[in-house]
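Q: Can you keep this structure in mind? I'll have questions shortly.
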Amino acid sequence: MAKQARAVQTWRSIVDAAASVFDDYGYERAAISEILRRAKVTKGALYFHFASKEAIAQAIMDEQTSTVEFEQEGSPLQSLVDGGQQFAFALRHNSMARAGTRLSIEGVFLGGPHPWGDWIDATARMLELGQERGEVFPQIDPMVSAKIIVASFTGIQLVSEADSGRADLRGQVAEMWRHILPSIAHPGVIAHIKPEGRVDLAAQAREKAEREEQEARIAAEAKGAGSDAATDSGSRSGGSGLRGGGSGRGPRAGGAGDEGDEEPAGAGVAAGGVVA
């Protein structure tokens, strides 16, 4: 259990550090050495979890698509507005959201699925739900409108970044909705939509930070419990720490590929177990 908690904590450290590096430098200029420095992990630990820089970037992209969740209950259009405002807030305060957006704009994954596809599909589904519930005009094409909405948001956040470091992004997103809503929704519905969003995003962010802090504390406690158990076991066996070939290092819990290795599995070790 302690080893598993450590692995999760290491994975999290690598992804968070990589997000800040990609946010600062973009994909091409991001260096593995800088990710290692910010994550405070070894090269072996990084390659235990990720085969390449692209794999790390993909993990960030996957996290970005989970940043916003659209509520299925209530007004589909208000849920779309709230989701957009939630992501605008994340772009201001969350390096993971900024890194994922920058990677998408840079077109890092041109060989795979388009990075905007999940956003467009999710938006189209909410517009379809809006049609079913009588909020959205029946004659509009949800997919076409979804592409316009996602493209508009993308352009607005780029301009906001250049103008104010995204300080005015939420206000600009509200203006975007004031322009788009009349073309897709009934006037009676628009009167009840709040373009600024209806969620206290600051309170929501505080709650999320508290949850993450609690999870990190639990993981650290589990790691400490595992270390205590290992110490007790070593004391009962004589405490020499010399096993196998008597190297003084002892076998790693996960074998040659354990995340604590200084290099990827097998690197630096010659035949017979002698360090090269």
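Including glycine, each Cβ sits where the backbone N, Cα and C put it.
Sequence annotations record features per position, and here Swiss-Prot assigns domain 'HTH tetR-type' to 8-68 based on sequence analysis. In Swiss-Prot, a mutagenesis experiment is listed as Val41 to Ala, annotated with the note Loss of DNA-binding activity. According to Swiss-Prot, the mutagenesis experiment Trp119 to Ala carries the following note: Loss of A-factor-binding activity. In Swiss-Prot, a mutagenesis experiment is listed as Pro138 to Ala, annotated with the note No loss of DNA-binding or A-factor-binding activities. Annotation of the published mutagenesis Lys147 to Ala in Swiss-Prot: No loss of DNA-binding or A-factor-binding activities; the original residue is retained in the structure shown. What Swiss-Prot notes for the published mutagenesis of Ile149 to Ala is this: Loss of both DNA-binding and A-factor-binding activities. While the structure shown retains the original residue, Swiss-Prot records the mutagenesis experiment Ser160 to Ala with this note: No loss of DNA-binding or A-factor-binding activities. What Swiss-Prot notes for the published mutagenesis of Asp168 to Ala is this: Loss of both DNA-binding and A-factor-binding activities. Natural variation at this site is recorded by Swiss-Prot as Pro115 to Ser, annotated: In mutant HO1; lacks DNA-binding activity. Under its natural variant entries, Swiss-Prot includes Gly171 to Glu with the note: In strain: IFO 13350. Here the residue is the original one, but Swiss-Prot notes a natural variant at this spot, Val274 to Ile: In strain: IFO 13350.
On this model, are these features tucked inside or out on the surface, and what's nearby?
A: The average pLDDT the prediction assigns to the domain 'HTH tetR-type' (8-68) is 92.
Over all protein chains present, the Cβ of Val41 (mutagenesis position) has 21 other Cβ atoms lying within 10 Å. DSSP classifies Val41 (mutagenesis position) as coil under the three-state reduction.
Neighbour density for Trp119 (mutagenesis position): within 10 A of its CB lie 22 other CB atoms from the protein chains shown.
According to DSSP, Pro138 (mutagenesis position) sits in a coil region rather than a helix or strand.
Sequence-distant neighbours of Lys147 (mutagenesis position) (same chain, 6+ apart, CB under 8 A from its CB) are Ile120.
In this structure, Ile149 (mutagenesis position) is part of a helix by DSSP. Spatially close to Ile149 (mutagenesis position) yet at least six residues away along the chain are Leu80, Thr123, Ile180, judged by Cβ distances under 8 angstroms.
Sequence-distant neighbours of Ser160 (mutagenesis position): residues of the same chain at least 6 apart with a C-beta under 8 Å from its C-beta are Arg166, Ala167, Asp168, Leu169, Gln172.
Taken residue by residue with DSSP, Asp168 (mutagenesis position) is part of neither helix nor strand, so it is coil.
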Q: Take the C-alpha atoms of Val41 (mutagenesis position) and Trp119 (mutagenesis position) and report the distance between them in angstrom, rounded.
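A: Checking the Cα atoms of Val41 (mutagenesis position) and Trp119 (mutagenesis position) gives a distance of 33 Å.
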Q: By Cβ count within 10 Å, point out the most packed of the recorded positions listed: Pro138, Gly171.
A: Gly171
Q: For Asp168 (mutagenesis position), list the number of other Cβ atoms lying within 10 Å of its Cβ atom.
A: 16
